[in-house]
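These notes are about the structure you will find just below.
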Amino acid sequence: MVSSTTSEVQPTMGVKIFSAGVSACLADIITFPLDTAKVRLQIQGEGQASSTIRYKGVLGTITTLAKTEGLPKLYSGLPAGIQRQISFASLRIGLYDTVQEYFSSGRETPASLGSKISAGLMTGGVAVFIGQPTEVVKVRMQAQSHLHGIKPRYTGTYNAYRVIATTESLSTLWKGTTPNLMRNVIINCTELVTYDLMKGALVNHHILADDVPCHLLSALVAGFCTTLLASPVDVVKTRFINSLPGQYPSVPSCAMTMYTKEGPAAFFKGFAPSFLRLGSWNVIMFVCFEQLKKELMKSRQTVDCTT
């Protein structure tokens, strides 16, 4: 990503969007059980989510879910997760370079920190509004329990879209847009800008070449910084999206209820699976993204040479 440090032909916007979407979907498939564990830990202690089963730690949560609800439960909501990455990650990551160039007006080499942050803000914000319905369905599918005696709210992904729209309202599919917007603005800026800066520093100071080890290390650093900053907003977003109608009058009310009933530590519930998930997700996505861009451009150049 993001600022090229080589003389290779630059990927087109279409190549970047396609590469981002494919890489994000692959990363989501591999790391989805960690995301499900994160959601369960985040809603633990909430009124409607309380049960006799307590989740402890990342592996403990995954093991408990597999034993009590079956292995498929770890991937409940995956179709919505894939839809989310297609509509969300492909735009926020794929358009980042193009928007960054727009803000720098092509005059800054390399682009300034302000241009990078502005690009992250814009692409993250636009992507949230487009992909929010998939986020709502994904979280609710991950949060609902299939334990004996508890009737699931939804029988499947598409049933969830229909039930939410008909029994609550169409606007409910955009429930939690405010905290999700805050979360993803933080994530997009921190993730992309940190990765961009880290990669640039490693390459420009000749510590690592612009290749897989550089991409891997940059992605890990970006994942940790992003998780640390986004965790409080992420927990509030998950609680608010998963809440029953009228449970929380507003996002601030949800945050205040968490603080008064569970204390400040509640805002960092699920931090370990969040970092494991986001760190591993970043590594898979960014490494695949970089390599896929290169291979697609090589293929395009080969086709151009033969025609």
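Cβ atoms are placed via backbone N, Cα and C, with glycine included.
Taking a C-beta cut-off of under 8 Å and a sequence gap of six or more, CYS25 (mutagenesis position) has these contacts in its own chain: ILE82, GLN85, ILE86, ALA89. Under the three-state DSSP scheme, CYS25 (mutagenesis position) falls in the helix class. Mutagenesis annotation in Swiss-Prot: CYS25 to Ala, described as No effect on GTP-binding. Loss of fatty acid-induced proton transport; when associated with V-28 and A-31; the structure shown retains the original residue.
The number of other Cβ atoms within 10 Å of the Cβ belonging to ASP28 (mutagenesis position), over all protein chains shown, comes to 22. A mutagenesis experiment is reported in Swiss-Prot for this position, ASP28 to Val, and the note states: No effect on GTP-binding. Decreased fatty acid-induced proton transport. Loss of fatty acid-induced proton transport; when associated with A-25 and A-31.
DSSP classifies THR31 (mutagenesis position) as helix under the three-state reduction. Quoting Swiss-Prot on the mutagenesis of THR31 to Ala: No effect on GTP-binding. No effect on fatty acid-induced proton transport. Loss of fatty acid-induced proton transport; when associated with A-25 and V-28.
Annotated fatty acid 16:0 binding site per Swiss-Prot: LYS56, LYS269, in sequence order. Take the CB of LYS269 (fatty acid 16:0 binding site) and look out to 10 A: across all protein chains shown you find 25 other CB atoms. When secondary structure is read from DSSP and collapsed to three states, LYS269 (fatty acid 16:0 binding site) falls in the coil class.
According to Swiss-Prot, the mutagenesis experiment HIS146 to Leu carries the following note: No effect on GTP-binding. Decreased fatty acid-induced proton transport; when associated with L-148.
The note that Swiss-Prot attaches to the published mutagenesis HIS148 to Leu is: No effect on GTP-binding. Decreased fatty acid-induced proton transport; when associated with L-146.
Cβ contacts within 10 Å of ARG153 (mutagenesis position), excluding its own Cβ and spanning all protein chains shown: 17. A mutagenesis experiment is reported in Swiss-Prot for this position, ARG153 to Leu, and the note states: No effect on GTP-binding. Decreased fatty acid-induced proton transport.
Here the C-alpha separation of THR31 (mutagenesis position) and ARG153 (mutagenesis position) works out to 24 Å.
Take the Cα of ASP28 (mutagenesis position) and measure to each of the recorded positions LYS56, ARG153, LYS269: the nearest one is LYS269.
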